[in-house]
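J.: In case it helps, Swiss-Prot gives these features for our protein:
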type     : residues                     : note
BINDING  : E245, H429, H433, E459       : Zn(2+) binding site
BINDING  : N364, L375, D378, D400       : Ca(2+) 1 binding site
VARIANT  : D419 to N                    : In strain: Isolate 13
ACT_SITE : E430                         : active site
BINDING  : N437, R438, T440, G442, N445 : Ca(2+) 2 binding site
MUTAGEN  : R470 to S or A               : Slightly increased secretion level
MUTAGEN  : R470 to K                    : Normal secretion level
MUTAGEN  : C634 to A                    : Catalytically active against casein
Amino acid sequence: MRGLLLAGALALPASVFAHPAHQSYGLNRRTVDLNAFRLKSLAKYVNATETVIEAPSSFAPFKPQSYVEVATQHVKMIAPDATFRVVDDHYVGDNGVAHVHFRQTANGLDIDNADFNVNVGKDGKVFSYGNSFYTGQIPSSAALTKRDFSDPVTALKGTTNTLQLPITVDSASSESTEEKESYVFKGVSGTVSDPKAKLVYFVKDDGTLALAWRVETDIDSNWLLTYIDAKSGEEIHGVVDYVAEADYQVYAWGINDPTEGERTVIKDPWDSVASEFTWISDGSTNYTTSRGNNGIAQSNPSGGSSYLNNYRPSSSSLSFKYPYSVSSSPPSSYIDASIIQLFYTANIYHDLLYTLGFTEKAGNFEYNTNGQGGLGNDYVILNAQDGSGTNNANFATPPDGQPGRMRMYVWTESTPYRDGSFEAGIVIHEYTHGLSNRLTGGPANSNCLNALESGGMGEGWSDFMATAIRLKPGDKRSTDYTMGEWASNRAGGIRQYPYSTSLSTNPLTYTSVNSLNAVHAIGTVWASMLYEVLWNLIDKHGKNDAPKPTLRDGVPTDGKYLAMKLVMDGMALQPCNPNFVQARDAILDADTALTGGENQCEIWTAFAKRGLGAGAKYSSRNRVGSTEVPSGVC
């Protein structure tokens with residue numbers, strides 16, 4: 001927002017800020033531009049066509065754990081001199097592809113931005129992989145032995161001073177944890193939880209390896225991992241931000257905002273497979289309010305970090321019906337309806353994503369995973385009418401096992417003001433940040449959409465999912481859609497162009513990214529490409545307008561849900577911090593894994609139309625476009 005790195009924020013064009021929004025917390029109070037500290041994209045992706053590695057015959061078909069051995073042997077073959085560890089978040093997706101993630105180590109410490117992901121097919125062979133391992137010289141362990149580096153408190157103070165964090169560290173002290181060179185800080189004020197520090201290595205922009213402290217500070221509007229040089233205690237090498245800006249009377253699923261329909265009363269809307277405890281239980285406690293296994297929704301007028309004791313409506317009869325009118329004012333007068341709408345939209349999206357493969361083992365957001373894999377205790381904290389800002393929204397995605405946090409704001413660009421919780425596309429956009437961050441790089445690593453281009457694609461995936469869900473029964477490929485039109489009170493929405501298959505209406509192509517340096521603008525290009533994929537698949541397979549897909553052998557039978565499924569499967573295949581070309585290849589690979597490549601022509605044609613054809617080349621400053629479709633594909 002305003003040029004600051006607020007990953008997951010919805011964002012607006014500059015013109016929307018003619019009347020600046022009030023900001024009360026976090027980085028919005030400062031002038032430090034965190035974009036300067038974004039991590040660089042280091043990974044390469046070897047797609048399924050390029051991967052011709054045979055797994056040992058004894059592993060085909062693989063047993064429940066043998067895919068880890070296949071992946072490990074592959075890493076040893078590609079990087080024979082590297083030391084590494086297996087990240088404990090591997091799983092087999094519902095398309096039959098296993099995902100295993102590795103972290104490179106040096107002298108017993110993690111190289112925090114050196115990752116390797118291996119995707120193993122159902123036949124027990126390596127399907128594709130991504131690699132950002134460091135290949136340069138590993139430094140001597142002498143610095144560690146002699147402890148020739150700054151102490152963690154110095155690192156915390158250096159981080160706070162350089163980034164101008166609104167926290168007080170004068171009385172900070174550090175306590176060691178059970179992990180090697182890992183500390184938690186006490187005596188710090190202004191943070192949601194005690195800051196942490198861990199000694200790691202970090203691959204710098206110039207390709208060299210630096211010893212660094214990874215300092216974690218959650219200050220509500222920003223949840224930061226700061227890599228500060230362990231010797232100087234001042235130079236910052238990179239920053240990751242986890243924040244990416246019964247009977248229910250609601251706008252039903254598929255109604256994007258109040259201009260598209262009326263509120264209705266919906267009874268027991270949960271999916272009993274995706275939400276086996278319903279939406280208002282966590283398996284041990286049954287609630288009579290907007291709290292359950294998938295989310296907890298409440299009012300947050302102060303904009304603070306506390307939520308458990310915040311106000312939420314309660315009904316002993318489980319009748320969550322509260323008045324709302326678009327002409328009502330102030331927004332606090334309809335807070336009950338706002339909380340229930342937010343709770344409904346987030347929960348029903350959870351259930352849809354579960355059906356499409358975002359399950360417990362894939363790192364979804366649930367308090368109780370009920371023995372289905374993954375880590376629990378991480379429902380989504382859903383703050384309605386959050387007082388920490390206006391005219392926006394954001395989502396914080398920490399690693400699996402820690403709650404996601406969505407902040408929905410009031411929009412002040414109309415009279416009366418409008419509440420973002422009543423525009424489903426905004427809620428879906430924010431929740432999708434949690435989806436894309438958990439799937440890319442694995443559930444245990446939330447650092448994999450932090451480069452400029454990958455962060456842009458994060459915004460694009462969020463817009464795409466919101467738009468796909470918004471489609472109406474009578475829509476055709478000539479139908480255009482905007483983002484945030486109702487909440488912002490802007491006829492053209494909050495993006496540069498509407499999403500359209502017309503190059504006249506929306507002329508964005510791959511090379512448009514060369515002139516862009518903001519994630520939301522880059523995301524509009526990516527989502528425009530995915531909108532082309534969506535309609536090519538709908539033209540081939542038809543469109544299911546029901547709130548859930550029909551699956552045949554795990555494959556959606558229609559084009560809309562198939563496109564959403566392939567996009568999600570591609571997230572799990574692609575490397576950490578991918579670029580457009582790699583993400584395109586991952587979607588093509590997802591189709592190969594799911595359908596045997598039945599839709600390669602439609603996918604290639606869609607990407608080629610907007611310049612991401614077979615000859616497209618990535619460069620951070622001079623991307624080369626291509627409208628070429630590979631021969632023999634169509």
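Cβ atoms here come from the backbone N, Cα and C positions, even for glycine.
For the listed features, I'd like the structural context: burial, neighbours, distances.
T.: Under the DSSP three-state reduction, E459 (Zn(2+) binding site) is assigned to helix.
Within the same chain, the residues at least 6 positions away from L375 (Ca(2+) 1 binding site) whose Cβ sits under 8 Å from its Cβ are G363, T369, D400, G401, P443, listed in sequence order. L375 (Ca(2+) 1 binding site) falls within neither a helix nor a strand when secondary structure is assigned with DSSP, and so counts as coil.
Around D419 (variant position), taking its Cβ as the centre, 25 other Cβ atoms fall within 10 Å, counting all chains.
In three-state terms derived from DSSP, E430 (active site) belongs to a helical segment.
For N437 (Ca(2+) 2 binding site), the count of additional Cβ atoms within 10 Å of its Cβ stands at 30 [all protein chains shown].
Around R470 (mutagenesis position), a 10 Å sphere centred on its CB holds 20 further CB atoms from the protein chains shown.
R470 (mutagenesis position) falls within a helical segment according to DSSP.
Taken residue by residue with DSSP, C634 (mutagenesis position) is part of neither helix nor strand, so it is coil.
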J.: Among the recorded positions D400, C634, point out the residue whose Cβ has the most other Cβ atoms within 10 Å, with all shown protein chains included in the count.
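T.: Result of the Cβ crowding comparison: D400.
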J.: Which ones are near E430 (active site): of the recorded positions D419, T440, E459, C634, which have a Cα within 10 Å?
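T.: Those near E430 (active site) - Cα within 10 Å - are E459, in sequence order.
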J.: Name the secondary structure element type, per DSSP in three states, that contains N437 (Ca(2+) 2 binding site).
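T.: DSSP call for N437 (Ca(2+) 2 binding site): helix.
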J.: Select the closest residue to H433 (Zn(2+) binding site) from the following recorded positions, measuring between CA atoms: N364, D378, G442, R470.
T.: N364
J.: Can you tell me which recorded positions out of N364, D378, D419, H429 are within 10 A of R438 (Ca(2+) 2 binding site) by Cα, answering none if there aren't any?
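T.: Those close enough are N364.
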